[in-house]
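> Let me begin by handing over the structure; questions about it come next.
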Amino acid sequence: MTNIRKTHPLLKIVNSSFVDLPAPSSLSSWWNFGSLLGVCLAVQILTGLFLAMHYTSDTATAFDSVTHICRDVNYGWVLRYLHANGASMFFICLYLHVGRGLYYGSYTYSETWNIGILLLFAVMATAFMGYVLPWGQMSFWGATVITNLLSAIPYIGTELVQWIWGGFSVDKATLTRFFAFHFLFPFIVAALVMVHLLFLHETGSNNPTGIPSDSDMIPFHPYYTIKDILGFLIMLTALSALVLFSPDLLGDPDNYMPANPLNTPPHIKPEWYFLFAYAILRSIPNKLGGVLALVLSILVLAIVPMLHTSKQRSMMFRPLSQCLFWFLVAILLTLTWIGGQPVEYPYVIIGQMASVLYFLTILVFMPLISIMENHLLKW
């Protein structure tokens, strides 16, 4: 008798994706982040659902409803901080997942890579809208500043901003629609994840060597299921420690003050995971130029597959490219630091230099170094 998991119409889809899936035998821990992102998404949807049961999306009561969740709802504070810090974990895993893709040349699977970029934008939009919901000072002013960037679009900019706001300023209509979209988007993300996996399973996984591994495959279960579960335990332990010991470590103290349109905070800044893009935005003195640079800082990933000039797929055996990759990581950390600093000397010039180096490294240095390595290897 054939196993039910191989014959049942629904179970055989699960079986071919998570049980009998042939996987390369050499996958390192860097391949754990995809499944960790799945866990993050599940945690965010579940905690978000329970938070939505107690939250009110009205400017008069939004801030108080979050306070009520933390003080009066059973374990409401756990839900709230799991959701807030879960977002940070989500982005840590996202950036490491993208970094893995860049390092090991996974971007050559262009369909999977492009859906991944779409997912990155969707998650960023979701996180931005979620940050507005507690209706604290940084929520209000962050929403005002970031949505206002759309006014840089020629001709339709101003009308577009007012259309998004639902009025002439960030107000009740804005908060209500942001709540609606913040609730909807994670399900769109979940659907995109399915497409992401569909394209990935068409080609099969890449591996650290970048060499086709068709001759050396092992079943996903039990080898990688147990490896993924270990990853889940490590990540959930880290998240629990963050939530229970220092839940406000990554937040902004200004967000514990109710939104006040008459009082601007001294430094308006987004959550830490957007600071690198915010630094690139601020480093350009022109509004439209800044907005374009902001979008391109993520969209540049879409042209990385076209700039792959190396004869090897992975950076595993390319020491010069490895140096350049870690240089790029250092630039991104510098930009993250600059994004949280005030707009004054020397931070402005450091931000401008780091922004230029960020684009130069991806668009110019990496392709050139790859060509140089080809010549050194006499290929």
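Note that Cβ sites are derived from N, Cα and C of the backbone, with glycine treated the same way.
In this structure the noted substitutions are not present, so the sites keep their original residues.
Pasting the relevant annotations from Swiss-Prot:
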type	residues	note
VARIANT	ASP64 to Asn	In strain: Isolate TK 43176
BINDING	HIS83, HIS182	heme b b562 binding site
BINDING	HIS97, HIS196	heme b b566 binding site
VARIANT	ALA190 to Thr	In strain: Isolate TK 43176
BINDING	HIS201	ubiquinone binding site
VARIANT	PRO253 to Gln	In strain: Isolate TK 20579
VARIANT	MET353 to Thr	In strain: Isolate TK 20579 and Isolate TK 43176
VARIANT	ILE369 to Thr	In strain: Isolate TK 43176
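On this model, are these features tucked inside or out on the surface, and what's nearby?
Long-range Cβ neighbours of ASP64 (variant position) (same chain, at least 6 residues apart, Cβ-Cβ under 8 Å): none.
According to its DSSP assignment, HIS182 (heme b b562 binding site) is helical. Long-range Cβ contacts of HIS182 (heme b b562 binding site) within its own chain (separation 6+, distance under 8 Å): GLY48, THR126, MET129, GLY130, LEU133.
The Cβ of HIS196 (heme b b566 binding site) has 21 other Cβ atoms within 10 Å, all protein chains considered.
Long-range Cβ neighbours of ALA190 (variant position) (same chain, at least 6 residues apart, Cβ-Cβ under 8 Å): LEU41, ILE45.
Taking a C-beta cut-off of under 8 angstroms and a sequence separation of 6 or more, HIS201 (ubiquinone binding site) has the following same-chain neighbours: SER16, SER17, LEU21. Secondary structure from DSSP puts HIS201 (ubiquinone binding site) in a helix.
In sequence order, the list of same-chain residues 6 or more apart from PRO253 (variant position) whose Cβ falls under 8 Å from its Cβ is empty. According to DSSP, PRO253 (variant position) is assigned to a helical segment.
Every protein chain considered, the tally of other Cβ atoms within 10 Å of the Cβ of MET353 (variant position) stands at 14. Classification of MET353 (variant position) by DSSP places it within a helix.
ILE369 (variant position) has a Cβ environment of 20 other Cβ atoms inside 10 Å. Secondary structure at ILE369 (variant position), as computed by DSSP, is helix.
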> Among all the protein chains here, how many other CB atoms are within 10 A of the CB of HIS97 (heme b b566 binding site)?
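That number is 20.
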> Including all protein chains displayed, how many Cβ atoms other than that of HIS83 (heme b b562 binding site) lie within 10 Å of its Cβ?
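Around the Cβ of HIS83 (heme b b562 binding site), 21 other Cβ atoms lie within 10 Å.
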> What is the separation, in Å, between the Cα atoms of HIS196 (heme b b566 binding site) and HIS83 (heme b b562 binding site)?
24
